[in-house]
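First the structure, in the form of structure tokens, and then the observations on it.
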Amino acid sequence: MADAETFAFQAEINQLLSLIINTFYSNKEIFLRELISNSSDALDKIRFESLTDKSKLDGQPELFIHIIPDKTNNTLTIIDSGIGMTKADLVNNLGTIARSGTKEFMEALAAGADVSMIGQFGVGFYSAYLVADKVVVTTKHNDDEQYVWESQAGGSFTVTRDTSGETLGRGTKMVLYLKEDQLEYLEERRLKDLVKKHSEFISYPISLWIEKTIEKEISDDEEEEEKKDEEGKVEEVDEEKEKEEKKKKKIKEVSHEWDLVNKQKPIWMRKPEEINKEEYAAFYKSLSNDWEEHLAVKHFSVEGQLEFKAILFVPKRAPFDLFDTKKKPNNIKLYVRRVFIMDNCEDIIPEYLGFVKGIVDSEDLPLNISRETLQQNKILKVIRKNLVKKCLELFFEIAENKEDYNKFYEAFSKNLKLGIHEDSQNRTKIAELLRYHSTKSGDELTSLKDYVTRMKEGQNDIFYITGESKKAVENSPFLEKLKKKGIEVLYMVDAIDEYAIGQLKEFEGKKLVSATKEGLKLDETEDEKKKKEELKEKFEGLCKVIKDVLGDKVEKVIVSDRVVDSPCCLVTGEYGWTANMERIMKAQALRDSSMAGYMSSKKTMEINPENSIMDELRKRADADKNDKSVKDLVLLLFETALLTSGFSLDEPNTFGSRIHRMLKLGLSIDDDDAVEADAEMPPLEDDADAEGSKMEEVD
């Protein structure tokens with residue numbers, strides 16, 4: 001053999017290997033599923049390449065997976081005639097470059113996840129070390145020579161050019177040197193059971209090298225023939241007599257042969273009524289590398305001008321990289337007339353349905369279709385439209401069971417909201433699937449449909465409030481009047497709600513109205529209208545004083561009928577960002593700051609004329625417009641309103657200082673420290689006693 005090159009495992013991979021080797025896992029059997037799955041992927045790749053270039057299969061025309069148990073040497077060998085690996089592939093993929101999932105998988109394990117999740121994180125190969133203490137990989141790619149990779153997982157591995165003369169033609173051979181306590185994986189029955197359990201629906205023949213013992217009946221003279229020939233004796237006996245006396249004897253003859261294990265035809269070609277739950281679960285697990293069963297399944301065929309069959313699965317959990325934009329979606333496998341074409345076709349299903357797993361087998365697409373021509377293909381557009389329709393049907397079926405739908409919604413509500421934002425064609429349909437907490441729903445979630453059925457007489461709009469969390473919005477000043485009138489308000493506390501609601505303007509003819517934006521119209525009696533006009537007139541002077549103090553911090557100051565208990569609140573323009581949206585946009589590292597200029601709309605301060613603080617402030621302002629304490633109190637009220645209305649403070653230190661000085665006044669503490677006069681925050685008057693009584697008013 002040529003000289004071996006030694007490489008160190010990348011740190012994270014080394015950590016993962018030591019975790020796999022040194023931790024006890026009860027379900028080590030999943031290693032076989034992972035290795036067969038890798039072989040299947042390698043076969044998919046070469047088959048796809050061969051569609052446009054037949055010569056790619058010259059090295060080995062047959063596509064297969066072979067499993068060879070060797071009880072003499074305690075090894076288990078898995079051979080596939082897939083695409084193989086070049087030397088660079090061997091070095092990179094099996095050791096020196098950590099996949100994005102390596103770290104996540106270790107974190108998941110530490111959090112108590114099952115080792116059988118390994119395939120979902122793209123590191124399934126290393127599961128071989130669950131049962132083996134040494135692994136040797138021999139591989140041949142069409143573009144390179146044959147190489148051997150070897151490691152006992154002790155921090156390093158070697159790669160050598162294979163000069164043994166035993167050529168693969170093309171593909172990969174993995175030899176697992178099994179640990180002493182893992183020899184059960186050499187038993188024919190155990191291996192067959194595992195293939196049937198995990199890999200029954202792999203679309204390539206999986207054959208097991210089995211030992212067959214046949215009992216053969218032979219006569220004594222057949223057995224002794226050779227002996228007689230050697231001795232050279234010839235006896236002449238009566239033929240009839242010889243036949244009678246001839247004794248029969250049984251001997252065991254041992255032979256080896258390939259036994260095809262996965263004999264099932266593709267599950268999607270069978271009728272749904274013929275397939276039981278267990279078969280769907282087994283197919284889902286082999287398709288997705290998930291260790292859990294699916295939450296729901298949709299098996300259907302479309303016939304007519306266009307023909308295709310499909311099976312779609314909804315998982316129980318969201319994958320760790322659900323919204324990883326760098327990762328290409330590969331959850332829908334595309335087949336053409338039972339031939340696998342690709343599993344990362346971005347156009348087959350919209351991004352918001354990226355969590356749905358499954359297969360599509362088309363009768364109409366050309367076999368040699370490429371990713372480029374696929375994008376313009378009209379057939380694919382029709383398939384996509386049908387898949388979206390069937391996915392939504394499936395979600396409505398899940399919604400019939402409240403418990404299942406709660407699980408589904410917890411995992412995939414963001415996807416539905418992304419669908420509202422992106423899919424204008426199905427927006428109203430998806431809106432029916434949305435669920436929210438509300439002022440009347442308690443711990444339960446409510447649908448928009450249910451909200452509409454509970455609307456008060458004369459109520460024409462659906463009211464909602466956006467914010468950081470349910471806790472942050474449930475006592476918001478914006479809800480005071482609505483609650484008093486018994487009007488239900490939906491809590492939209494997911495960041496993506498802001499984007500979704502920007503697109504979903506109405507539901508069943510009812511306009512969606514934000515409780516935090518100006519222009520909130522509620523039904524009023526004649527008496528209420530009259531009283532409002534009187535208060536407006538009474539507080540006109542204070543509104544002007546507040547506007548003068550705050551300057552361009554607010555666009556206008558008006559008397560509010562929105563707040564009942566709080567002294568004031570800050571509302572945004574009808575078409576600008578809400579406070580919550582402003583918070584979200586500020587948090588985005590790559591935000592477009594020019595956009596913030598015109599989207600973060602001017603704030604309107606709405607004051608509550610029936611609040612005692614505001615009434616006292618009005619009296620002081622009317623008595624003396626230049627009262628310095630009025631300015632300080634207005635600034636303090638503005639800053640607290642910023643917080644209670646969901647905005648962030650631009651100058652938290654100034655706010656802190658203002659509060660501390662108010663506390664000192666309230667506690668009658670003299671502030672001897674020289675304080676510089678601040679135009680924004682003038683010092684309070686020296687009369688501590690008088691201010692103390694004022695402070696009681698503020699409290």
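In case you wondered, yes, glycine gets a Cβ from its N, Cα and C as well.
Predicted, not measured: the structure shown is a model, and the values here were computed from it.
What Swiss-Prot notes for the published mutagenesis of Ala11 to Thr is this: In hsp90.2-7; No effect on ATPase activity, dimerization and interaction with RAR1. Decreased interaction with SGT1B. Ala11 (mutagenesis position) counts 11 other C-beta atoms within 10 Å of its own C-beta, drawing on all protein chains shown.
According to DSSP, Asp80 (mutagenesis position) is assigned to a strand segment. As annotated by Swiss-Prot, ATP binding site applies to Glu34, Asn38, Asp80, Met85, Asn93, 99-101, 120-125, Thr172, Arg371.
For Ala42 (mutagenesis position), the count of additional Cβ atoms within 10 Å of its Cβ stands at 24 [all protein chains shown]. While the structure shown retains the original residue, Swiss-Prot records the mutagenesis experiment Ala42 to Thr with this note: In hsp90.2-6; Loss of RPM1 function and accumulation. Loss of ATPase activity. Loss of dimerization. Loss of interaction with RAR1 and SGT1B.
In Swiss-Prot, a published mutagenesis experiment is listed as Asp80 to Asn, annotated In hsp90.2-3/lra2-3; Loss of RPM1 function and accumulation. Loss of ATPase activity. Loss of dimerization. Loss of interaction with RAR1 and SGT1B. Around the Cβ of Asp80 (mutagenesis position), the number of neighbouring Cβ atoms within 10 Å comes to 29.
One mutagenesis experiment catalogued in Swiss-Prot, Gly95 to Glu, is accompanied by this note: In hsp90.2-1/lra2-1; Loss of RPM1 function and accumulation. Loss of ATPase activity. Loss of dimerization. Loss of interaction with RAR1 and SGT1B. Every protein chain considered, the tally of other Cβ atoms within 10 Å of the Cβ of Gly95 (mutagenesis position) stands at 23.
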Per DSSP, Thr172 (ATP binding site) is which: helix, strand or coil?
strand
Alpha-carbon spacing, Gly122 (ATP binding site) to Gly95 (mutagenesis position), which is rounded to whole Å:
13
Hey, does DSSP put Ser100 (ATP binding site) in a helix, a strand, or just coil?
coil
About how far apart, in whole Å, are the alpha carbons (Cα) of Gly124 (ATP binding site) and Gly95 (mutagenesis position)?
13
DSSP three-state call for Ala42 (mutagenesis position): helix, strand or coil?
helix
Going by Cα-Cα distance, pick out whichever of the mutagenesis positions Ala11, Ala42, Asp80 is nearest to Ser100 (ATP binding site).
Ala11
DSSP on Gly95 (mutagenesis position), three-state: which is it?
helix
